[in-house]
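Down below is the structure, laid out as structure tokens.
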Amino acid sequence: MATNIGMMDSAYFVGRNEILSWINDRLHLNLSRIEEAASGAVQCQMLDMTFPGVVPMHKVNFEAKNEYEMIQNYKVMQEVFTKLKITKPLEVNRLVKGRPLDNLEFLQWLKRFCDSINGGIMNENYNPVERRSRGGREKSVKGSSKISKSLQTNNMHHPPVATSNKPAGPKQAKSHGIGGGSNSSAEVQALSKEVEDLKVSVDLLEKERDFYFSKLRDIEILCQTPELDDLPIVVAVKKILYATDANESVLEEAQECLNQSLGLEGYEEEGKEEEEEEEEEEEEAAAAAETQT
């Protein structure tokens, strides 16, 4: 099994939309963001689809919201990895934080791994809805079936009510103010145009977001190259890339870390001392010139 997939493998260049389509098509879900798969439940079911019967799906919690609930799903996944002798390390602490880059990378690996097993062909005999034993969607379906059954039994016990064939009285026409129709039509057109403009704006923003996201992803892939992993500049870039909070001091910390690694702080201090000495010499020379005059 292709468990060792290098960072420069084509698998890590698969886009976010393709990953989401892969998940939604196979598991009959409706995910719109990569972060929604941070609980680990989706990954467990993908493994269950690829290796039927290996994953204890009754232990997988699709409603996990807290980190401790998500960690339980990753424990199930780790047990499956052990059974299948998969050597891929699970960075649970990063994945449960819901960071898009970390979760996208893991899902890219998972897709590449599953495709290497089944050739990218969907298992037509697999019913993902039935296999999910704890999902909220399945609960709602069960509830609706119970309601329909109760309605059927009630209809069996109660005879149908006879309907009258008498013609109904004339309905009173709703009165509209003069010009009301034209005003409402103009409002509808204005609102429709506003909606279209907003859709265009959202589309442009999504494209811009995806563009910068792909750039960040390229930088991350480059930084994770083993030959570059320990370089001071790469360590500084990772510090900024993996910062969880929008903290302005992150850049300063990264610069300080880089300066320490390169030994630039000593040079800066020496430069300051030299400048101070030069200033003192200039002041002494100026004072000596004044005394001579």
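Keep in mind that glycine also has a Cβ here, set from the backbone N, Cα and C atoms.
As recorded in Swiss-Prot:
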type    : residues  : note
DOMAIN  : 13-115    : domain 'Calponin-homology (CH)'
DOMAIN  : 180-250   : domain 'EB1 C-terminal'
MUTAGEN : Y212 to A : Loss of homodimerization; when associated with A-219
MUTAGEN : I219 to A : Loss of homodimerization; when associated with A-211
Residue pair I219 (mutagenesis position), Y212 (mutagenesis position) - Cα distance, angstrom, rounded: 11
For Y212 (mutagenesis position): DSSP state (helix, strand, coil): helix
Cβ packing number for I219 (mutagenesis position), 10 Å threshold: 16
C-beta crowding around Y212 (mutagenesis position), within 10 angstroms: 9
Number of helical, extended and coil residues in the domain 'Calponin-homology (CH)' (13-115), per DSSP: 68 helix, 0 strand, 35 coil
Rounded mean pLDDT for the residues that make up the domain 'EB1 C-terminal' (180-250): 79
